[in-house]
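Feature annotations, courtesy of Swiss-Prot:
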type	residues	note
BINDING	Cys402, Cys405, Cys439, Cys443	[4Fe-4S] cluster binding site
MUTAGEN	Cys402 to Ala	No iron-sulfur cluster formed. Low activity with cobalt-factor III as substrate. Normal activity with Co-precorrin 3
MUTAGEN	Cys443 to Ala	No iron-sulfur cluster formed. Low activity with cobalt-factor III as substrate. Normal activity with Co-precorrin 3
Amino acid sequence: MKGKLLVIGFGPGSFEHITQRAREAIQESDMIIGYKTYVELIQGLLTNQQIISTGMTEEVSRAQEAVKQAEAGKTVAVISSGDAGVYGMAGLVYEVLIEKGWKKETGVELEVIPGISAINSCASLLGAPVMHDACTISLSDHLTPWELIEKRIEAAAQADFVVAFYNPKSGRRTRQIVEAQRILLKYRSPDTPVGLVKSAYRDREEVVMTNLKDMLNHEIGMLTTVVVGNSSTFFYDDLMITPRGYQRKYTLNQTEQPLRPHQRLRKEAEPWALDQEEAVKQSASAIEAVQNTREETAASRALAEEALQAILGESTSAVVHQPIESIFEVAVSPGLANKKFTPVQMTTLAEVVGEKGTMEYTPDHQIKLQIPTAHPDMIIEKLQAASFLLSPVGDVFTIKACDFCDGEKSDAIPHTEELQKRLGGMDMPKELKLGINGCGMACYGAVQEDIGIVYRKGAFDLFLGAKTVGRNAHSGQIVAEGIAPDDIVEIVENIIHEYKEKGHPNERFHKFFKRVKNVYGFDYQDITPKIKVEPAPCGD
């Protein structure tokens, strides 16, 4: 009869964090093999299993005994804290089996049961320090040569990884964490945030927030996990946070913007990272000249330092400061009614965007610019000097007006400009488009926008709740006809303010109208086409 090996990771040690499959595997086993402290941690889950517990450095003998017992027909649970496949017993058990010529099809059955690793459990107590690329390094040289561990620390420090050190120190092994700190300080600021977590989610749990230069002033032991941040990690209200990326985007009138669920974390949701902003190269020639001067100065200093190092016979490494690239986003157009770009405007766009920026024409009669810069004011000044209308991008209010037949049907233009003056660029729960057409032809499709107004026979017709995307898209519901020109601006303004106040984050206007049933006195009617259409993957 073939036995079975259950290699179990039981997480940080608290019952609440042990997975259901791990509990079941412990219950179905005949024998438990593990480090004696780990056996004690799961004592409450044991029934009548035979127990074999050994010391800290006896991993190989535990793996060998487990294989032996499984080959004798027993169901054997080999336990590890955290995840069995991360510095746990899974690899050693496989190695022992491979040495014995084990084959998956014919040998004893083996199941590896995952658990919550220390990097994850400790990160949850610290805040969110592992939100970007990270690595784990064990400082135990029991099974790995210290020279190899040193190389890995050096590489991780240079590459600006968040680093989680496992097994940082023991009673007899004390110098490794000191050496790790020394290597990290070659590349990272002494003020780099560090989190020390001892016995996560256990009775003697301790969490300490410190920094790279002071971390050794605190107690660090075998049960401690040391989490070292990268160059963008910061502390906030006793939390350790690493932003999701090194690129941030911002637009005209917002320092913070609501985060769309389907997008990566953007600068608008990273107000904490402002202090870490570093200038990037600019497109403008004057800025380039200043940058070149700085580069020449830096190069001269580097040569001098290199010569000094050669004389002293020393080698030093520069601290890594990963630049956080700031991307300025803005939408430009010749105007609300004017759809014609001048040669001067096109030349200005090419100049301010430069080689690293991008220009994207949008369906909103605008060109969206994305420009790497630390000086948006200079860009804004140049664009305004070229008579561009500038608008923020994102979840904001945008007017999409027709050209009013090249200005010949101009009666609705003053109302369009007044709405832009009052509401243009206002933050919204979700991007909101107001279509304005100057005659009953509505050839620019105002009725296909979230809100549409059409000037006809000296008055305005009002449309609400168009579904603008999807195969079941439809025009807005006509809720009023013949609105007096003197009233239209106030009516639209009140509708938009009601949506801004009561709309849920990321809720499109047509969904809002359907949910609340009445907006500023206008009742909702379901005019959705009665066809069965699969929902869009994006949820719209």
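Here the Cβ of each residue, glycine as well, is placed from N, Cα and C on the backbone.
The CA atom of Cys405 ([4Fe-4S] cluster binding site) is located 10 Å away from the CA atom of Cys443 (mutagenesis position). In the structure as shown, the Cβ atom of Cys439 ([4Fe-4S] cluster binding site) sits within 10 Å of 17 other Cβ atoms. Across the structure, Cys439 ([4Fe-4S] cluster binding site) and Cys402 (mutagenesis position) are spaced 9 Å apart at their Cα atoms. A helical conformation is recorded for Cys405 ([4Fe-4S] cluster binding site) in the three-state DSSP classification.
A C-beta separation below 8 Å, combined with a sequence spacing of at least six in one chain, links Cys443 (mutagenesis position) to Cys402, Asn437. Each of the recorded positions Cys402, Cys405 was scored by other CB atoms within 10 A of its CB, and the lowest score goes to Cys405. Within 8 Å of the centroid defined by the CB atoms of Cys402, Cys405, Cys439, Cys443, the record's [4Fe-4S] cluster site, lie the Cβ atoms of Asp403, Phe404, Lys409, Asn437, Gly438, Met441, Ala442, Tyr444, excluding the listed residues themselves.
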